[in-house]
Amino acid sequence: MEVSRPYVNTVDVIDFGIDKRFFRLPVSGILAQEGITPNGPQIAIINALEDPRHRFVTACVSRRVGKSFIAYTLGFLKLLEPNVKVLVVAPNYSLANIGWSQIRGLIKKYGLQTERENAKDKEIELANGSLFKLASAAQADSAVGRSYDFIIFDEAAISDVGGDAFRVQLRPTLDKPNSKALFISTPRGGNWFKEFYAYGFDDTLPNWVSIHGTYRDNPRADLNDIEEARRTVSKNYFRQEYEADFSVFEGQIFDTFNAIDHVKDLKGMRHFFKDDEAFETLLGIDVGYRDPTAVLTIKYHYDTDTYYVLEEYQQAEKTTAQHAAYIQHCIDRYKVDRIFVDSAAAQFRQDLAYEHEIASAPAKKSVLDGLACLQALFQQGKIIVDASCSSLIHALQNYKWDFQEGEEKLSREKPRHDANSHLCDALRYGIYSISRGK
């Protein structure tokens, strides 16, 4: 287990005193009443929330540790205080119903009187004036208009829009003194949840704290069940769900890419790339308007059969003339031999040719074959990305297969169209259009 702030106790639940702690009622009381003996990650979550130095707690914790269980228990404890508002944000309807049932079960178990219960809007108002609300990250607007004391993001990383939902809609609702937010999840690669997790290690953000735990930190975990899962699920899924590993995730397209092997500082190799006879220089272009237009400059080395990505460009809502100016810059700087553009962007190619005298060819379009080609090249170490191409690196790490609407089932028929698509498409257009087996 790892905690970003070393002073956070992971062995014993600490009482910070009624004047300083977050929960007015002692956490030890609800733990004893419920017969809960918390494990290390659960203790860390409790103490991190109780500590007045923290407002935002990010817990990247694997399955079989009880992160959601302890979070909902703490949310219920907060509701026992008068005139408190607790919001739980869930990524989908299924998880929302689980949380709703857990809170309702605790309210019923302790015989709390309710003034209002709205199953449709997922709201419960208690007789003490406290309110529990459950919302989805995709519809965070439904939760604004109130000031919350405690916001819990359950399985936060599952929703791609959770980060924006918090930054734009929900963080302004934490305007009460000592209001806090808890983000709990298994990871999903390098999305916004990883960014929030990194905040806890930033010394300039002392009110953030991060916790990492796996099934090994739960002494009550069934190791036989864990080993059966290891044998029956994919390697990436096991590392994601049971190791809480940010570096891989189920559905990751370029799981053969890793920054250690495939990202290099190529600035010191300029003399190497100046040998025009040894290289072919390519541009791969994915065209968009509201979506960004992405351009990658790629050097293909004949002798080693290796592709070097030297420069990236990604701009939205620009004119063809503005994109053409950048493309001409690349042509002049890198002596570009061939330009491959999304075959669906015929008008863009025509405008480049007739208005800017830039010739291009339609890229090979087969998506699955092109992705398989790139996967194999990464596996063979045949694609190297310059360290300055930070957006491409992020895209490669987070590009994933699409999910069917409302399901966890992956579709491997097509990639998900999101912010990671554009540079990955440009890479595919540039490389697959000249690759082996053409």
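Just so you know, glycine gets a Cβ as well, placed from its N, Cα and C.
Residues as originally present; substitutions not included.
As the structure is a computational prediction, the values presented were derived from the model and not from experiment.
Marked as active site, for ATPase activity by Swiss-Prot on the basis of sequence analysis: GLU155. The DSSP secondary structure for GLU155 (active site, for ATPase activity) is coil. All protein chains considered, the CB of GLU155 (active site, for ATPase activity) has 23 other CB atoms within 10 Å.
Under the DSSP three-state reduction, ASP286 (mutagenesis position) is assigned to strand. One entry in Swiss-Prot concerns the mutagenesis experiment ASP286 to Asn. Its note says: 50% loss of endonuclease activity.
Among the features that Swiss-Prot reports, Mg(2+) 2 binding site is placed at ASP286, ASP342, with the record citing sequence analysis. Every protein chain shown contributes to the tally, and the Cβ of ASP286 (mutagenesis position) ends up with 26 other Cβ atoms within 10 Å.
Look at ASP418 (Mg(2+) 1 binding site): DSSP puts it in coil. Swiss-Prot lists ASP286, ASP418 with the feature Mg(2+) 1 binding site, giving sequence analysis as the kind of evidence.
Quoted from Swiss-Prot for the published mutagenesis ASP342 to Asn: Almost complete loss of endonuclease activity. Around ASP342 (mutagenesis position), taking its Cβ as the centre, 23 other Cβ atoms fall within 10 Å, counting all chains.
ASP425 (mutagenesis position) counts 25 other C-beta atoms within 10 Å of its own C-beta, drawing on all protein chains shown. Here the residue is the original one, but Swiss-Prot notes a mutagenesis experiment at this spot, ASP425 to Asn: 50% loss of endonuclease activity.
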(request) Please report the DSSP secondary structure of ASP425 (mutagenesis position), reduced to three states. (result) helix
(request) Starting from the Cα of ASP286 (mutagenesis position), work out which of the recorded positions (GLU155, ASP342, ASP418, ASP425) are within 10 Å. (result) ASP342, ASP425
(message) I'd like to confirm something. Which of the recorded positions, ASP342, ASP418, ASP425, has a Cα closest to the Cα of GLU155 (active site, for ATPase activity)?
(response) ASP418
(message) Just to verify a number: CA distance, ASP425 (mutagenesis position) to ASP418 (Mg(2+) 1 binding site), in angstrom, no decimals.
(response) 11
(message) Going by DSSP, is ASP342 (mutagenesis position) sitting in a helix, a strand, or coil?
(response) coil
(message) Just to verify a number: CA distance, ASP418 (Mg(2+) 1 binding site) to ASP342 (mutagenesis position), in angstrom, no decimals.
(response) 17
